[in-house]
Amino acid sequence: MASPVTVLENPIPKSGQHLLFFLTSKQQLALEQRPIESSLGYSAYVDHGVSQGVIVNPSSIAAAMRSSLITVYGITKPGTDKQYISVISPTYNLIANRQNQPIETTQKALAACSDNDRNNWVYYLNLPQGTAQYAIYELNIQDSTSAPTVYSGPTPSGNSNLAAVYFSPNKDRFIIFSNTDTRHYLYWVNSTLQSGNRIAGTGSVMSASPLAATTITNVQTRSMTIFLYYMDVNTLLNRIVGKVTDNEVHWYANQVVEGAPPMKVDTLLTGVVVEEKWNCLYYIPDGDTEFRAFNDTIRDSFFDEPREG
């Protein structure tokens, strides 16, 4: 039986693509990014199956641009015991390893970043076999399969959330997490060195705090500014800014975000930088039920020198 089919030109400028939607043999929606110049090759859609059941909540979702298309990742649960890393938009498909097996996670954390070309990197937590310490896992997603890379150096707490950003001058990634210290701190690790580094001044972070990170990259100076947001033990929105050069981050003083409403204790947090002038943060304020936007205008005071604490 022939499949239903429809096509649109990708609205992303200069993508040179048609977005071809059709049904798989399992009667699920598929999407192929076909070049407008038909002589060029393309990656055929591979159906790993839809995870029956729900997108896990509480958990995290993450969005990133890949091949001129916004892709959303999530954690799905087909039954009562296992949960899997999946693409949940623009199609719904399990991510598989090189042996065509779905990729499991036992935790709620998920983050993603992009090189704004063909590569996405997705991060999650798992227990390596035979250990009791959670590790950060990385998937480099270019097509429908990926072999997980384990960051064995960092020691994230099991209830940590994650944030991830891409540093284009070095083609490097930086991942933020909370550690297993008795007093929680935020840590960073990059994909080259893969060792955990404590962020001074973040000792007030709430256990299992939501995390959001935005960036501004300066190609001329080969540097990047990270704006990291989190919840403190008083449920206030905090900000700390880091300057990336090579494989290192110089962190400035953390600050409570002036004027930001207190956060609902179980809210998650996301943000985007706008015109390199302000960060737009979305979270649920205390006493509310809806995600609200708060604009944090970028100021010179963000770059006060760091202090221990």
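Cβ from N, Cα, C; glycine included.
Residues as originally present; substitutions not included.
Quick caveat, the model's predicted, so the values are computed rather than measured.
Swiss-Prot gives this note for the natural variant Arg222 to Ser: In strain: IFM 45817, IFM 50993, IFM 54196 and RMSCC 1036 / AZ1. Within 10 Å of the Cβ of Arg222 (variant position) there are 14 other Cβ atoms, across all protein chains.
Following the DSSP three-state reduction, the secondary structure of Asn247 (variant position) is coil. Other Cβ atoms within 10 Å of the Cβ of Asn247 (variant position) number 13 in total over all chains. Quoted from Swiss-Prot for the published natural variant Asn247 to Asp: In strain: IFM 45812, IFM 4935, IFM 51112 and RMSCC 2128 / TX1.
Under its natural variant entries, Swiss-Prot includes Val249 to Ile with the note: In strain: IFM 45811, IFM 45812, IFM 45813, IFM 45817, IFM 4935, IFM 4945, IFM 50993, IFM 50994, IFM 51112, IFM 54194, IFM 54195, IFM 54196, RMSCC 1036 / AZ1, RMSCC 1045 / AZ2 and RMSCC 2128 / TX1. Within 10 Å of the C-beta of Val249 (variant position) there are 20 other C-beta atoms, taking all protein chains into account.
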Task: Between Arg222 (variant position) and Asn247 (variant position): CA-CA distance (Å) - done: 11
- [ ] Work out the three-state DSSP category of Arg222 (variant position).
- [x] coil
